[in-house]
Amino acid sequence: MTLRRRGEKATISIQEHMAIDVCPGPIRPIKQISDYFPRFPRGLPPTAAPRASAPPDAPARSPAATAGPRSPSDGARDDDEDVDQLFGAYGASPGPSPGPSPVRPPAKPPEDEPDADGYESDDCTALGTLDFSLLYDQENNALHCTISKAKGLKPMDHNGLADPYVKLHLLPGASKANKLRTKTLRNTLNPSWNETLTYYGITDEDMIRKTLRISVCDEDKFRHNEFIGETRVPLKKLKPNHTKTFSICLEKQLPVDKAEDKSLEERGRILISLKYSSQKQGLLVGIVRCAHLAAMDANGYSDPYVKTYLKPDVDKKSKHKTAVKKKTLNPEFNEEFCYEIKHGDLAKKTLEVTVWDYDIGKSNDFIGGVVLGINAKGERLKHWFDCLKNKDKRIERWHTLTNEIPGAVLSD
């Protein structure tokens, strides 16, 4: 081996080169110098096809001479850069080392991070978030929707603020009948409503097939109200009698399937109470409320009232009628009528309940009806028999209105 003097350039013969560990530290014999050079280009996995190794007369680069000239015979430029990375950039110190430095695998590309300009991130930033909770009261057939607050809403007015309110819509269903809304809060992008809206007449079947659409809108006195964002919750995600809390990013407006909406549209529902009173010797029929009634007027509402008949009615004296509730599709009546009749005769009777829309100067419009009695089926039959079997006990049930009543005169 030729020793280097001060100021002279080190020279190593090829024989010595093939028998020396070029890494700093004690000189150790090795099998072949190529063990310390990557056999694949930077960035490719080890299974990639190896590049052609450098010719045996290519001079090796020691850590002390990483900045020295490279041999023109070494055509694998990428391999040389990898060597610089492995032996130079990783800082091999000139001190003694217990052994040869291991070959570091090529750095893995960083994992994809969420795109700050992506759809979800953009909606959360531009449209805002909404906090609310839902509770299905199975015993009372009610869905309670508590709208808590919103944060970071999109500015809609010239002053950089908005006048937000929240609108609820049960899908599928008649538009006006299934919509509820909160109060409007003025000049804020972070409104706090803490308001509970309730849908009545919700059945287990509704919880399986319906979806709650929650929209945040900006109220405008001089123009149409503007849409800010929405979210949708399939009701089948809720457990009966358990409150579920949500904090959701608002999304852009989604289309409503009008065909499906129309095919599943109902005439409405009615909550009826039945009780046979031993004291009054009669049947007490309570008209509690209606929900999701069909709109019969041009303004998208109805002016509903309810009529009841106990048939057969030879003397035609069994007709009772509630008061008219103006401009509503979810009227609350809380009226009760008494039919004097022996308990044993009820098995031969049929209770007919019909809902009407009151119109001034023309015929009233039939909205829907329901018949309870021995010839009824399903829940209507069960409700009637439960009343007969449980004297002096008030039994309330929701019933779906139909647009046809067998044997009924559908005119008022």
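The backbone N, Cα and C atoms fix where each Cβ goes, and this holds for glycine too.
Original residues throughout; no substitutions modelled.
Since we're looking at a predicted model, the values are computed, not measured.
Features of the protein shown, as given by Swiss-Prot:
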type	residues	note
BINDING	Asp157, Asp163, Asp218, Asp220	Ca(2+) 1 binding site
BINDING	Asp297, Asp303, Asp357, Asp359	Ca(2+) 2 binding site
DOMAIN	126-250	domain 'C2 1'
DOMAIN	266-399	domain 'C2 2'
MUTAGEN	Asp218 to Asn	Binds liposomes in a calcium-independent manner; when associated with N-220
MUTAGEN	Asp220 to Asn	Binds liposomes in a calcium-independent manner; when associated with N-218
TODO: For the recorded Ca(2+) 1 site, whose residues are Asp157, Asp163, Asp218, Asp220, find every other residue on that chain with a C-beta no more than 8 angstroms from the centre of their C-beta atoms, and list them by sequence position.
DONE: Met156, Ala162, Pro164, Glu219, Asn225, Glu226
TODO: State the Cα to Cα distance, in Å, between Asp359 (Ca(2+) 2 binding site) and Asp218 (mutagenesis position), rounded to an integer.
DONE: 34
Task: From Asp157, Asp163, Asp297, Asp357: binding-site residues whose CA lies within 10 A of Asp220 (mutagenesis position) - done: Asp157, Asp163
- [ ] List the helix, strand and coil residue totals of the domain 'C2 1' (126-250) as derived from DSSP.
- [x] 10 helix, 62 strand, 53 coil
Open item on the list: Nearest of the recorded positions to Asp357 (Ca(2+) 2 binding site) by CA-CA distance, picking from Asp157, Asp163, Asp218?
Closed with: Asp218
- [ ] Round to a whole number and give the Cα-to-Cα distance in Å for the pair Asp218 (mutagenesis position) and Asp163 (Ca(2+) 1 binding site).
- [x] 5
Open item on the list: Using DSSP and collapsing to three states, where does Asp357 (Ca(2+) 2 binding site) fall: helix, strand or coil?
Closed with: strand
